[in-house]
Structures are given as structure tokens and as C-alpha cells.
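Chemist: So Swiss-Prot has the following annotated:
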type: VARIANT; residues: Asn57 to Lys; note: In strain: s81 and s196
type: VARIANT; residues: Gln86 to Leu; note: In strain: s82 and s84
type: VARIANT; residues: Pro127 to Leu; note: In strain: s82
type: VARIANT; residues: Ala137 to Ser; note: In strain: s131
type: VARIANT; residues: Thr165 to Ala; note: In strain: s95
type: VARIANT; residues: Lys202 to Gln; note: In strain: s95
type: VARIANT; residues: Ser204 to Ala; note: In strain: s81, s95, s125, s131 and s196
type: VARIANT; residues: Thr281 to Ala; note: In strain: s81 and s196
type: VARIANT; residues: Thr730 to Ile; note: In strain: s189
type: VARIANT; residues: Gln1408 to Glu; note: In strain: s191
Amino acid sequence: MPTSKLQANMSYREVIPRNLSPAEWIEVKINTGTQSTLQDLKTFETSGGYCYKNTKNVQTRNRFIYWRTYQDVLELSEVSLDISLQRNHLRLRFTDSAVLNVSLTEQGTSVTLLVVTVSSVHRYVFPLKVAGQEGGAASPEDLLSQSIFYDVNDKINDPSTYYVTDGFGTMPNAAVSYLTQDSQSAYFAVAYQSKLLLHVMKCSTGHTITHEIKEPKLMPWFLSNLKGALTGRSETLEAATSMAFSEIGGEIFILVLYRNNELRLWSVDNLQTVASINCSTELGQDSAAQGPQNSQLRKISDQNFCLFLSHNSRAEFICVSIMPDADDASVINLVQNMVPAPQTDLVDFDATSSHIWALWSNAEGDFHVSAAYFASNNAIKWVSAALEPPPDRYCLTMEQGVDPRETYCSYIFHPGRFDRNVIAKALYMFRRVNLQFDVKQLSMSVLKEQVCQAVEDEIQNELKDFVVTDEEYLEISTRLWDRFYSCCEQYHIKLSEPTGLAVLGGMDAVCLVRRQSFALLRPCEVLEHLLLIGEHNDEVATYVAPLFRNDPEMAKGFVELMNVVTLLDKLISEDIKIELDKQLYQRESPVEVISKLVARISMIDDNGPILPSNCVRQIQQKLQNIPNLEPALEMLLDVLCMIDPDEPPHDYSLSTRFLQSSGALMGSEYGLSILSETVKQMAMIRFSVCRNLLVLQYMAYGQNEMESENVLTNLNYLNSYYTLVWIAETPISSSTPAGFEASIQRLSRAQLFSGYNRPYSSHLKHNGNDQTTLLRLFLESKGLFSALTMLLKHDSLSLDSEQLNLRQSLLQLVGYINKMLWPGSPIYVFPEWLFGTCHHIIVQDYVRILSNWCSVQKHARRFMLAVSLLDCGEAHKAVHLFHEAESGIVEDDFLFEHVLKNTPLYGKLQNSVSRGDTISPEDTKLAIVHYYLKVIQLFEQHSALDYIIQLADMAIRVLQPDDPQLPMFQSIVFNNHLQLGHYVEAYTALVNNADISRRKDCLRQLVITLFQNKCLPLLMQFSYIGLQDEFESIVESRARSMSIDQNEVYNFLYAFHTNKGNMRKASTVMYEQAMRFQVDSDAPNALEKRCSSLLICLNCLHLVDSRYRWIAKPVLGDEQVITIDQDNDDGEPKCDEDKRGQEVVVLELADIRRELVHAEALRELSFYRKDTAAYERATPEELSYLLASSGLYTAALKLSRGHSFSVLPIFESLTSACVAATEDKSSDAWNWLQNNDMADLPHRSNAADMAWTLLQKLVVDNEAKDSTLIRKSVVQRLLGLNAFLPQWLINSYKLSHSRELLHLLVKHNRLLEAADLGCEIIAGMLGAGSEYFEFKHAVNIANPQLCFPISTIDLLLHGLKINGKDDLDYEMAYFKLEEEVQRYIETIKRTTDDKMSMAVLQMRTDLQEER
């Protein structure tokens, strides 16, 4: 059977472009200066269309213009299914002049518009923008996207473009226009009630000539052979109703159809009738007048025309041809096969050489389209086209507890359900106020807010005086929302009424023009024809037999089975279908759902059974009457199958090009909309077939046979087509979701989304359409070009040169798109794109719908779902899904491409697969490692640390203990435990790490982290088995690298070594800390901390074995310079060995103790002087003097105890301070007294007394035994200050060295005091008070001789004698001392004599004894 016959007898289906941008009209007003005629003429809304003929040109392929007129307005819209045109809507308003006729003609690079109004004729030329032929800076893409109306401006009112025909009295009732083939002249024929005028306009100048076409009184000779009579006509019957021009052999004719159904052919050249025939007479009609409908004439070609003739009892279509007879005269012949017209009202029709297309309406106002194929005797008479029904309010089901606003908004604002203008007009009606706004500037989201606010205002108006319950509120809300929906529905029905149709010949489609939009009638496929139309199915079986192995019986069985499926579809109510869809969406078992449905079909409830018993029996009987049911069922399943399971997989995901305005096939806004609507229509039809077929299978086989292969296949198809319907209907935002950029960046950084470009198209302007469907967005961004790639690859077509009609392009593209969307398809273009949209709710819903029945690409879907859940913050769910997807890393193409793409393993595995080799377990294991690494990178960007540990543990379980990748995952476990604060687990992980270097690195991180978080007790308790030296090194390095001012590491090290019992290391740490405080710190408490460190160091060393009580100290810079100076006068060490030897100094206890005393002295000084830092390098002696000068005498003396310098300056300073305190009665002395240690001193209320008491205590405490240096220094200082000596000092001195005190007094000219002391000394020597002096005995014959200070006494006497001349006190003192000296001399003499006598006696006694 030829394919043409199959195409000719298949029906068509309406496709409405939905969710389009609002039309932006170019408004042009044309004023010809004529009188208003609108009130005198009743005009009907007419429409038509024109399809570009040069369909091989990419620019004009799938491109057409449709128009509609109403009174004085002509609206033209240029549409391209391939190119998104700009400024493609033109509205011409012929001021007060109704439009009668519109025609469009194409001439190479321009389109001519001819318009006839009741008072004028117009000709406009619109150039077609061709790339390369236009000047200026416009790019080729911009030129291609410019509509022919793009440059419309005020020149359209140029007088040369129109001619005024007003002034002929009566109003015209018909008109026709024509542009000659050479484009030189434009002809306009205007018919009035009584005459016919012809206007001829020269295109070059616009000059117009008017002729009247008249019937002559006598008939010429060459008309004698015409059939029919030309007499007996009235004026009314002779009025023309329809006309058409024809150009044959360079001669132009006008074919005129009159009200009496007479057809005349007029010659334009001589304005004479060439031929005439009465169609009613030829067809055997009794009445010459036309019937209740207007007879119409349509031009097919210059030789062929189609007529619609209305009679009293019926109507019909006939075709006429202008054919020359043997005598070269023109005759009109009737075509033999006439087509009876249906008994309904004709709205409009169009005809081609093979089809008649008619738009009908009935008394109820319903419209339908039908077509007749009259080029073959085997044609089906009339085949109806399936028009899209209006939105069904019964699909709006209110669920319990759901807000009516949510339900109605989701339904009303579903993408494509209602046009934006419809909702806006409904809003005006609902508000009942004259408040309008620019719809073009109003997005759907804003319009939705306006609608919700309007309904809410109405609700509040009804409730403002009442208090209602929740149930009453919901009832009122539902009623008002239903009222608003009714407004939407009314406007939608009104604005969707068809006004005409036009055959788009080059596209194999029909344009159905509506009041506010248009639709295309596309060819149906077999299942659509059988389910929707159901006409002439027996003949269809004959025509489809070639598709079924040329077996007529099988084709007949297939059609009979589809008849039963169609019957069941009509019997099942829409409520049940909607309920079934909901149950499938909720992933209930289809078999259980169908079993419940079949049980309900036969069960009688309160409302009776769903289907009458006779219907059930009828269905069962029809099934039994199909002789070859099983083959027919298998054939139906083959037709439903969308993919070839034996076809090798192809990678179409590499089609990365996006839609450009320069145009891909079906790439414009209109093309994409028609394509997506067609996919949706076919998916819904096939889903209905699968659903009804499953019911029939259950009814035929019963519950026990539902596991057969055919049933399982149908179940798979049912779920698959439901998925396609879900994709086609699911709303999705046209713009990128929140967080899209962040999600894409995360995927890109993890190298999981680098195989293709961004998933959103940028060239299509949505103009406020916030939402579209998932399918539409997919086609816009990637789906169409992937489908075109498949079309070119499989069909070897050239889209740039070959002419493709809708049957070849649209249906094939739909087939390839279905293959991409098919859940069981190996092509992963759609899942990949959906994954990249980052619409997580939709991704999760998609995976859920396929979860429990589709095994193809299940690992990829788990991976997609896991990524989606991770982005949504549900990492705990994502972990398990990532683990489940692990096994598909080398099996699933999607995972293989996206996970392994940028790894070294990718090329190796790809070569193995291409050679057909089996992938080794080692490579599989390595692939899993790469998989987990990328997944871990993804989790790291989400900071999901807990789950990274789980993933790493999963990877570790896959690896062998000696695997080189194992330490990496162990390090990952450690790092994430560390970041989470699981320090014990982190330590365990680092100890178990198989790589020593990683173990040390991890230990360093652990130490640093624990120090930063102040977890020192935890750091102390770890055992560090095998890592202690490394640990100490790390801690020491950290201690030295940190500022000493905020450094707790030294204290930790001291505690650590102390805890381990290593006191020598503990002392070293403390000494190093003290050095750091000395060298690096400028903190106020640095000296305090240094002293504390040195003190701790001393304590630790005391606990060490005496053999190891030393510390090795590095020589500091200044110390090294001092050492060099000591080595050599020239400043150089003696040799390199000496220099190296001096780099380290060994310190013993005494050295450290001296350093401690020095530090404590500096600390004391720092309390009272701000310039202490300047004296840090001062010697101990210098420092002691500084302390003394600051009144810190006890501190200065403490410093001196560890050193050998003299303390005499300290006591001299203190002595001076005591004298000053005595002489100055102010309280300043208390300031320096409080800075000294007076804990053991009795309290005195007088500062001077406290000062002398302090001096006494310090002298006593610090004077060495048998030494008078300190007292001498104090006495000298007192004498030098001419101060009195305190009695305690004199008494102490007398007991130690009275003669020295006497000498000091004499030396400082304190003669009277010296005289008194001299008298006391002499008296003591003589035995009177000797216990107050250092004498151990008095002058006595039995005692040794005493040393008498004869020089001092002599000098004292001399001084007294000299001063006694002028002062009586000195004279008396002189005499008294002289007297005492004389007494002492006498006593000495006597004693000496006695000693001599005794010596003589003793000697004698000894001699006698010897004898």
C-alpha cells in the first residue's frame, strides 16, 4: 500500500502553542479620509493564512503568516517554527473602513499584502530580511530573526500604496485581490449588489484605474457552446458572493460565483464573460437560489477551484477546472467526484489538490474540523480532526483539608492552561471595576498575587460582619474561587473560538485561526486516529496492513482490539481516570489498582455499577470475537514500544549546542511549544491505551495470569508512558533555582558536571512566563538538538537543503524525543540534563516515580538522587544512596562518563569497553576508589564531615591492607574526625594509618588542633607509642614558633615531661621558656614569668641525679660578643674550635640560681622604674646600685648574695636615706621603706625610726663574722654627713673593733666623741666595762698584753689640745683623756714590773727545779 494513501486517510490533530510570550503588536493607523461606513455594513470576523513556498530555504522553512479581520482592523502575525522572530505582530486599523479581502503573495525576497476595504484598496510590500543583502551593522542572526513587519513605519500611509474607491453609492458585499506573476500590477475586484468593479493598480507608481465589468445584452458567438441558460435572473440572485482571480497563459480572468449558484468566468483584458455555467442545474438541483448558507469559492491553482454550494436541503463541495476545448476556447468542467457536506454550518474552508478542509459549527456553538481526500476513489469521505477540548473543570478535585486557593492556583496557573490575557480579563470581570494594567509588563507570579488578593478581598467582604467556622470559611472560599475559575473558563472559550483555517501546503499542516491565537493541525499517528477519531476503521485496517508484515488479518485484529480499547476508554469516567493517575503517581502497584477498578466495574454500590453489565458483556464478547487476539496484542505492544532493545547505545549527550535565534528545526518559541505539546498528546494517548489494555488483560486473563510476559511488558509501558506524561505536565521555573550557581560550582569542583554546558537556554525570552513545563525547558536547552542529532544520524537528512513537512519532521522528532525521555532507554540525555538543572524537588520526584520498576540506569538515578538530597541538606540519606550506586560505576554509562571522565583510568576502561574486554576486578576497585574520592569532595563542600567518615570507611572496606590508596582514606578519616572534634577517634585513626609519613603529618595536625582548642589534658593522656620523639619535636617546634607572650606550649611540655618523670627535660623546657621571656618578650609580666620559669627549673634540677644537674644553653648574641672580647683583645676567638665550643654553655645550679636572683632584682626594679628594659644587660653590681638608688635595699642586698661585688655602696645609700629621713619630717620616707622587706621589724610610727631599724637589721644580717666593713662604711657615711652615730651602731662597733671606730671619729674630727670613746676604751682595758668591748680580758698581770691605739690617742690628744685653747669643752676633754692615759701608763708600768718580777721568780723557780 503506498504511503500516500495511508497519509491521505489518516486524521489530523490540533496542536495549540501554549505558554507563549504575550504578543507585542505594532499598531499602525491608516486614514484614507473616507466617510465612516462601519455603521452601515455588517461584517463578519474572517481569517486566513499564507505559507512560504520556498521551504528548502532555512529562513522560510516552517514559516507562515496568519491573519484575522474584524470591522476595520486587520491583524497579521508572522510565525516561524524554526526562528524566533522579532516584531512579528502587525495590527492595521483602516479608520472607519471595514476590511473585505486580504491576500498575500510571495516574490523572492519580499511579501506583498493586498487589502480591500469597503472604501479603498491597498498594496504593501514587506521585504524579507536576508543575511548578506542588508547593509548596516546587524549580524546575520539578527537579520534572520527580524520579521517582515520589523521595519513598518509611517511610510505605510504613503498615498501611492492605496486608492480610495468611495463614492459608488452602495456598499460592496464581496471582494478579491490578485498580484500578477510579474508583480507589475495589482488587481482588485469589488462586488456590489448590482455591479462588479475592477481596480487595476500599477505597482511601480501606485496609479489605479477602475473598470466596471458588465454583462452585454447579446451573447457573443463563441459562448454558444456553453452549458446552461443565462436568463430569468433577478438582481438579487445575480449578486456575486465569492470571487477568485486566475492567470493562464499570461491572460488574467476572474471567476465569480453568484447567489444563484451560477459560475462565470470574466476576462480582465476585454471585461467580457468568457464562460458561464449554472452549478445547480448541472448537479440536478431544482432551485437556482442558494440555500441557507453562503456559497463560497476557493482557489486551488490557476486552473482548479473548489466550490461550496448550499442548497435548500443539503450542501456539497465540487471542484471545477478551467480547461481549453479543442477550439482553444475556455470551458468549465465539473469534477466527477463530488463530496457531500455534513449537515452543519460551514464557517470556513480551504482546498488543495488532494484535500478539502472545512471548519464547521453546530447550533450549540461547538466547532469541529474535517477533511476529505478527493484525489482517489478509495478515499475516506470525511475524516474529522481532533480538536483540543477546553480545560475540564471536573479535573479540579478538592482534597480534604487542602486550601482552595492552593488547588485553584495550581490548576489555573499551570503552564499553558490559560493565557495571560485570559486570566487578566477574568480578573477584570471578577473585580467588577474598570482597572486595567499592561499585561505585557505583568509576570505570571505578579498576576497570581493580584488574583489571590482579589479573591481574598471578596472573601473578607463577605465575612466582615460575621464570625464563621473553618468549614464555612472553606465553603465560601471554594465558591469564590470557583467563580473566578468560571470567569477564566468563559474568556478562554470565547477567545479560543475558531474564525477560519488555512492550509499550509509546504508544511503538510493546517493553520486554525482563533480569535486570539492560532493552532496547527498536524498528522495523527495510527493510535491517535483509532482512539480519538475512530472513523472508517475497517478501511484503516487495510491501509495499515503494510505496517503489520502485510498481513490483513493481523491488521484487522489489531484494529478490532483498538476498537475495544477505545470503547473501554469512552466507558470509563474521567473521575476514575484521574483517580488511577493519582494512584500511579503515589507508586501503587498498577495490577492492584486495575484489580480494584475491575472489581468496582462489576460491583453494585449505592450509585449502581460503574459500567452496566451489558457493557461488560459487550467488551468481553468483542474480545472473544477477535480471532487472533494474542498476535494482535503483541502487535499493539510492538507499536507501543518506543525503543529497539537490540539497538546499540549511542552517546547523544555530546550534542552541546543550544538553540540560537538563527534557527534550528522547530527551534523557535512556537516550534518548541508545538513540539512539546505533540509529545504530551502522544504520550497521553499511549498511556490511555496501556491503561485500558491492562484492564482488558485483567478482564480476559484474571488475577492468576497477570504474570505473563505480555502483561509485564504492558506494565512496563504503562509506567514508562506515565513518566512521559509526568515530564510533559510537571511545571518548573523558567529561571534558575535559588542556589543554582553554588550547586553547579560544587559539582564542577568535584568534576561531576563537566561533560556539557549549562542546562538553561538564554536566547528565548520568557517575558514574564515564570513557569514552563519540564519537557519544554528540556527541549529549549538541550533536548531538541539531541533529537536533531539523532534525526540526522538515522535518517541521513540535511536540514539545510531538504524539504521536510510536519509528518517527516515533527513526528520523527517526537519519536526521538520520546526515545530520550523513555525510562528504559540507554540514552541518558534527559537524566543528565535534569541532574544539571538543580531543581531538587523535581529530580527527587523523577527518581521516585521510576524507583520500584525501572532497572535501567538505576545506579545513575540513585546517584542523582543522592546529590539532590545532599544539596537539600539530607546528607544522611545521600550517604546510603551513594553507597548503593557504587556497584554501577563501571556498568552505568552516566556514572562512567561523569565520575571517571577526568581520571587516568577513564581512557584505559574506555579502550577495554570498545574492544569488548571484561573489566578486571582491580580496575573496578580502582574505579570505586575514584568514585568515593569525588563523592567525598562533594560532601566536603557541604561540610558534611560525619558522612565523609562513613564514605571513607566504605572505601576502606573495599581496599586490601596493602593497597597504596588505603593511607589516603585513613587520612581522610583522621582529618574529618579532627574537624568534628572527635580527637580520640582522630588519634586512633592516625595510629592505624599504614603510611609513616602520613602518620607524622596527621600527628602534627592533631597537636596543632588540640593546642588551638585548648584540649591540653586530652593531648597529655595519649600514649604516643612509637611517636613520642616526633611528638616532642612537633610540640617544641610549635613552642619556638609561637610568640612567647601567649605561649602555653612550654607549660604543656613541662607538664608532659613531669608526667613522664623526665625532670631534666622539664627543667630544660622551663629554662628555655625563661630565655624566651628574656629575649623575645616585651610584655609587662615577662619578668614575673621568667622568674617563675627559672624557679621551676631549679626545683626540677634538684630532683635530678646529682650527676646530671646541668643544662646546655645556647649562647645568645650579646653573650657571644662578650665571650669573644674575653678570648682575644682583637675581638677574635683564638681558633675555630674555641668558637664552636663557645656556642653552647653548660649551666649548673649555682649559675641558674644567680640568673634567678638577677631576674628577681630586675622584676623588683621594674615595679618602680619604667626604663627597666634599658638595664636588662646591666651587670649585677650595676643593677644593685640601681636598686639601691631606687630605695630597694633589701632587693639589692639579695642580688649581692650570689655575687662577689661589694655591698658597701648599698649601705652607704641606705645610711644616707636614714639621715635624710631623720632630717626631713615629711612622709616621703615611707615610700621607699614600703618597698623593702620589713616583715621582721617592729612597727614604728616614725619613718626615721623605721629607717634606722631597717639599717640596723640589714647591718646585723649582712656583716660577716669578725668583719667591720659594713659598719665602717656606715659610720664613715654618717660621719661624712656630720650625723650622729646611733647608739646601737656604736655599741656594735665597740664589740667588734672599737679602736677602728675611735680612728674614724678622730679622722672625721669628731674629737669630743672620740675623747669619750678613748676614755671608755682605756677604762675597759683597765678592767672597768671591758665586756662592752671586743677585749677578752683587761690589763692584768695574768693576762696578755693589749694593743693600745697609741697613734690614734696621740693624734686625738693633739687635736684636743689645739682646740682646747679656744674651747673649754675640748680643754676639759683633753685633761680627762690625758688623765686616763696617764692612769693607763701607770697601770701598765706597774703591771709590767709585776710581770717582770714574777718572771724572775718563775725563772728562779724553774732553775731550782732543774737543779
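Note: Cβ is positioned from N, Cα and C throughout, glycine not excepted.
No noted substitution is present; original residues retained.
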Chemist: Excluding near sequence neighbours, so keeping only residues 6 or more apart in the same chain, what lies with its CB under 8 A of Lys202 (variant position)?
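Modeler: Same-chain residues close to Lys202 (variant position) (Cβ under 8 Å, separated by 6 or more) are Gln184, Ser185, Thr208.
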Chemist: Of the variant positions Asn57, Gln86, Pro127, Thr730, Gln1408, which one sits closest to Ser204 (variant position) when you measure Cα to Cα?
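Modeler: With Cα distances computed to Ser204 (variant position), the winner among Asn57, Gln86, Pro127, Thr730, Gln1408 is Pro127.
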Chemist: Note down the number of other Cβ atoms within 10 Å of the Cβ of Pro127 (variant position), including every protein chain shown.
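Modeler: Taking all protein chains shown, Pro127 (variant position) has 14 Cβ neighbours within 10 Å.
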Chemist: Can you check which residue among the variant positions Asn57, Gln86, Thr165, Ser204, Thr730 has the largest number of Cβ atoms within 10 Å of its own?
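Modeler: Max Cβ neighbours within 10 Å, all protein chains included: Thr165.
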Chemist: Which one is it: of the variant positions Gln86, Pro127, Thr165, Gln1408, whose Cα lies the shortest distance from the Cα of Asn57 (variant position)?
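Modeler: Result: the closest of the variant positions to Asn57 (variant position) is Pro127.
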Chemist: Expressed to the nearest Å, what is the distance separating Gln1408 (variant position) and Thr730 (variant position) at their Cα atoms?
Modeler: 153
Chemist: Considering Cα atoms only, can you say which of Gln86, Pro127, Thr730 is the nearest neighbour of Thr165 (variant position) among these variant positions?
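Modeler: Smallest Cα separation from Thr165 (variant position) among Gln86, Pro127, Thr730: Pro127.
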Chemist: What is the interatomic distance between the Cα atoms of Thr730 (variant position) and Gln86 (variant position), given in whole Å?
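Modeler: If we compare the Cα positions of Thr730 (variant position) and Gln86 (variant position), the gap is 29 Å.
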Chemist: Give the number of CB atoms, excluding that of Gln1408 (variant position) itself, located within 10 Å of its CB.
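Modeler: Counting Cβ neighbours of Gln1408 (variant position) within 10 Å gives 8.
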Chemist: Whole-number Å only: compute the distance from the Cα of Gln86 (variant position) to the Cα of Pro127 (variant position).
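Modeler: Here the two Cα atoms are 14 Å apart.
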Chemist: Kindly assign Lys202 (variant position) to one of the three DSSP-derived states: helix, strand or coil.
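Modeler: Looking at the DSSP assignment, Lys202 (variant position) belongs to a strand.
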